[in-house]
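Over in Swiss-Prot, the protein carries these features:
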BINDING   Lys74, Lys113, Arg114, Arg344, Arg401, Phe402, Arg403, Arg436, Arg484, Lys485, Arg509  1D-myo-inositol hexakisphosphate binding site
BINDING   Arg403, Ser438, Leu439  (indol-3-yl)acetate binding site
DOMAIN    3-50  domain 'F-box'
MUTAGEN   Pro10 to Ala  Abolishes SCF(TIR1) complex formation, altered auxin-mediated response and reduced affinity for auxin
MUTAGEN   Val33 to Ala  No affinity for auxin
MUTAGEN   Lys35 to Ala  No affinity for auxin
MUTAGEN   Gly147 to Asp  In tir1-1; insensitive to auxin ubiquitously and to ethylene in roots only
MUTAGEN   Gly441 to Asp  In tir1-2; insensitive to auxin
Amino acid sequence: MQKRIALSFPEEVLEHVFSFIQLDKDRNSVSLVCKSWYEIERWCRRKVFIGNCYAVSPATVIRRFPKVRSVELKGKPHFADFNLVPDGWGGYVYPWIEAMSSSYTWLEEIRLKRMVVTDDCLELIAKSFKNFKVLVLSSCEGFSTDGLAAIAATCRNLKELDLRESDVDDVSGHWLSHFPDTYTSLVSLNISCLASEVSFSALERLVTRCPNLKSLKLNRAVPLEKLATLLQRAPQLEELGTGGYTAEVRPDVYSGLSVALSGCKELRCLSGFWDAVPAYLPAVYSVCSRLTTLNLSYATVQSYDLVKLLCQCPKLQRLWVLDYIEDAGLEVLASTCKDLRELRVFPSEPFVMEPNVALTEQGLVSVSMGCPKLESVLYFCRQMTNAALITIARNRPNMTRFRLCIIEPKAPDYLTLEPLDIGFGAIVEHCKDLRRLSLSGLLTDKVFEYIGTYAKKMEMLSVAFAGDSDLGMHHVLSGCDSLRKLEIRDCPFGDKALLANASKLETMRSLWMSSCSVSFGACKLLGQKMPKLNVEVIDERGAPDSRPESCPVERVFIYRTVAGPRFDMPGFVWNMDQDSTMRFSRQIITTNGL
């Protein structure tokens, strides 16, 4: 019956219907209905997302989806953001660009995260894709402003250039001048990560001649005195990153900035504010009533000035801020911003032992009580209680992402000195739609039992300095049906939990473990047992076979793949496929023979 229904629609109709299906997992499900749907979906797929660049080869993707216009790739594991992945590990995008340059000549969008991108890559992109429109490089490295100059000079239809949090070699600040004088298509520009000055005259000319520019995020080197000039050239902006927000207090600078901002009637998102001078903050008040996003994570502004600013932002939906906001500021946020969906509070002094601000669990409790739409939290603090976590869970059962980072590892409930198991247990029990969870504080295996029992929709879990034994990890792997990414550091989890749940790993995207109790022997056995997994031992102490098999490895990264072992492994990475484990065995036999 299903086959007859599938065949009753012309291909053109099905292609049109499929175009409304946006989620990759839904597109994948559609392609499994029957052979004809598989072929139609294959030829009409325009966007591809690959969460691990080593999970599949470029050739396989190109063969599977010949008409792709947009590619999104991720490289290094998430823990690379915390310097836990050694330099030179991999994540090189050049093989992908090289393969796509000859097969996807009409490619329009490339979005990369945590990948190594060289100037050669950027030059090849500029040369190969004639209708190229979007380049997003998020937390990438390896390229310079010379590569950006090639993009600017050649990609005449470029709409978006986003370098968010990338490490760029600033060879020259004049790369913006490579955009041709006839170029007018820019919609979004993010250069906030650049350390050096850019040519302001080139930037001003670019902004002036792009009437559709909606998002402009400047770097710290753009002085506050010149911001008003750019705003006057682009009053249509919807998103602004201010760059440096410091200057000698002068009435003419303040009034010029205030007038320019008041002319930006469409502005909805503000960020930047490096080294913000409080005296200039009231200049933004005229746009605050419309703001939905405010990123103050670089603004070292004290609570008093933050409170005055937040009182002007009743429509705020997303706030990123340093812990200078303190509990008092979060109470004002809770009473003012009833539409708040996302809150991130970052530490101003993460390596200072004594607290430098009055930020506690009470601030988060206040927001959970006052903001009924809150669904995403990242909260750095120095103390927490089970009672507070239980209250937050009951107040906000709609939470989908909850990441709590208590700065001191293994910190207990500071009032009772008990583990925080019950508190996090309440989070996973009450928040039925929880997708992402990060744990911290003193935690036993009990919390992982709660997670395995209740967190049925959780897709990503981050764990550090937690648990008692393999049982904790076993609870998670055996109980969390939707788990896709698990990252663990400094926990006593080892061989038993890993090997007992080997089949679960084939349903996940990846597992990262560092400074745990996983042995080299278990990694070898897992690699032999599960050929669809790449089991990569990362050990900078030397070849793991030079030590007893019972010796724990420094790091292991396990991920599902249809491409087999990768070919760009550095000298400190070993793949535990069957061939490599046989080579290790022969080496051990030879060594013992000597």
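Cβ coordinates are placed from backbone N, Cα and C, and glycine is handled just like the others.
At each noted position, the model has the original residue.
Shown here: features listed in Swiss-Prot, placed on the structure.
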residue: Lys35; record: mutagenesis position; Cβ neighbours (10 Å): 10
residue: Lys74; record: 1D-myo-inositol hexakisphosphate binding site; Cβ neighbours (10 Å): 21
residue: Arg114; record: 1D-myo-inositol hexakisphosphate binding site; Cβ neighbours (10 Å): 21
residue: Gly147; record: mutagenesis position; Cβ neighbours (10 Å): 25
residue: Arg401; record: 1D-myo-inositol hexakisphosphate binding site; Cβ neighbours (10 Å): 18
residue: Arg403; record: 1D-myo-inositol hexakisphosphate binding site; Cβ neighbours (10 Å): 17
residue: Ser438; record: (indol-3-yl)acetate binding site; Cβ neighbours (10 Å): 18
residue: Leu439; record: (indol-3-yl)acetate binding site; Cβ neighbours (10 Å): 25
residue: Gly441; record: mutagenesis position; Cβ neighbours (10 Å): 28
residue: Arg509; record: 1D-myo-inositol hexakisphosphate binding site; Cβ neighbours (10 Å): 17
Rounded inter-Cα distance in Å - Arg401 (1D-myo-inositol hexakisphosphate binding site), Ser438 ((indol-3-yl)acetate binding site): 9
Environment of Arg403, Ser438, Leu439, the listed (indol-3-yl)acetate site - residues of the same chain whose CB lies within 8 A of the CB centroid: Phe402, Leu404, Cys405, Arg436, Leu437, Ser440, Leu461, Ser462, Val463
Chain-internal residues near Arg484 (1D-myo-inositol hexakisphosphate binding site), provided their CB is under 8 angstroms and they sit 6+ positions away: Glu459, Met460, Met508, Arg509, Ser510
Whole-number Å value for how far Lys74 (1D-myo-inositol hexakisphosphate binding site) lies from Gly147 (mutagenesis position) (Cα to Cα): 20
Extent of the (indol-3-yl)acetate binding site in Å [max Cα distance among Arg403, Ser438, Leu439]: 7
Secondary structure at Ser438 ((indol-3-yl)acetate binding site), reduced by DSSP to three states: strand
Between Arg403 (1D-myo-inositol hexakisphosphate binding site) and Gly441 (mutagenesis position): CA-CA distance (Å): 12
Rounded Cα separation (Å) that holds between Leu439 ((indol-3-yl)acetate binding site) and Lys74 (1D-myo-inositol hexakisphosphate binding site): 24
Assigned element (helix, strand, coil) containing Arg401 (1D-myo-inositol hexakisphosphate binding site), judged by DSSP: strand
